[in-house]
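Notes follow the structure.
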Amino acid sequence: MSKVAMVTGGAQGIGRGISEKLAADGFDIAVADLPQQEEQAAETIKLIEAADQKAVFVGLDVTDKANFDSAIDEAAEKLGGFDVLVNNAGIAQIKPLLEVTEEDLKQIYSVNVFSVFFGIQAASRKFDELGVKGKIINAASIAAIQGFPILSAYSTTKFAVRGLTQAAAQELAPKGHTVNAYAPGIVGTGMWEQIDAELSKINGKPIGENFKEYSSSIALGRPSVPEDVAGLVSFLASENSNYVTGQVMLVDGGMLYN
């Protein structure tokens, strides 16, 4: 019987790459995303089914705790179990520090931090209910290791995810659950297109130039693609990582060394 994973933000980008890789590893996948993303999620589901695994779409607003609880219940019921949660959903904000508003902070913390907290709580309770030793895998970032200018709000949320990952790992270890995080660098996805465009508005550089400059420091000589990140998540979701918990692992091609 296949194990079951739920991937938040699974309709596109890194979430799609993770879903496809976990399906190749033999997982059935609940693709969780905002209801209006169901059409995009259908493309992810096609990739999962092409790997001969089951897939369902679960409508989820990750900032709503009750919705998160019910989404995990739905995933477990439809797919017949629940073994792994990938807290992948997240947003970026690109603003000078002095222009960040209270509303900006509320929005980015709701999506990037509160949702991770809600997911950890809901997944752990479901693991306990089903009697499984589960795995929770959170989305961090190179910005969880080093703060970046113009990304101050985003950086603080990712530092929060790092601390939460470490704390949750210690609390849930007696139950046999592991909690880890992946920390991508420069990934060629829609989020980085947004970051590049917003930075261009601020510093006047041509579109693509900021992405190029950030990528120039990567030791392996190229920005990453979702498949690079998915490979690490694959390890963290597998039995090969059973003795790994509380870790925030860089997958940045050699940008930061920590």
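Here the Cβ of each residue, glycine as well, is placed from N, Cα and C on the backbone.
All protein chains included, Y154 (active site, proton acceptor) registers 25 other Cβ atoms within 10 Å of its own Cβ. Sequence annotations record features per position, and here Swiss-Prot assigns active site, proton acceptor to Y154 based on similarity to another entry.
Counting only residues at least six positions away in the same chain, the Cβ atoms of P223, S224, V225 sit under 8 Å from the Cβ of G188 (NAD(+) binding site). The annotation NAD(+) binding site is assigned in Swiss-Prot to 12-14, D33, Q37, 61-62, N88, Y154, K158, 184-189.
The annotation that Swiss-Prot gives for the mutagenesis experiment I142 to Q reads: Loss of L-BD oxidizing activity. Does not gain the ability to use meso-BD as substrate. Its own atom aside, the Cβ of I142 (mutagenesis position) has 20 Cβ atoms within 10 angstroms in the protein chains shown. DSSP gives I142 (mutagenesis position) a helix state.
The mutagenesis experiment I142 to Q is recorded by Swiss-Prot, whose note states: Loss of L-BD oxidizing activity, and does not gain the ability to use meso-BD as substrate; when associated with N-148.
Around F148 (mutagenesis position), the same-chain residues at least 6 positions away in sequence with a Cβ under 8 Å from its Cβ are I142, Y154, S155. DSSP assigns F148 (mutagenesis position) to coil in the three-state reduction, outside any helix or strand. F148 to N appears in Swiss-Prot as a published mutagenesis result, with the remark: Loss of L-BD oxidizing activity. Does not gain the ability to use meso-BD as substrate.
Here the residue is the original one, while Swiss-Prot reports the published mutagenesis F148 to N with the comment Loss of L-BD oxidizing activity, and does not gain the ability to use meso-BD as substrate; when associated with Q-142.
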Of I14, I186 (the binding-site residues), the residue whose Cβ has the fewest other Cβ atoms within 10 Å: I186
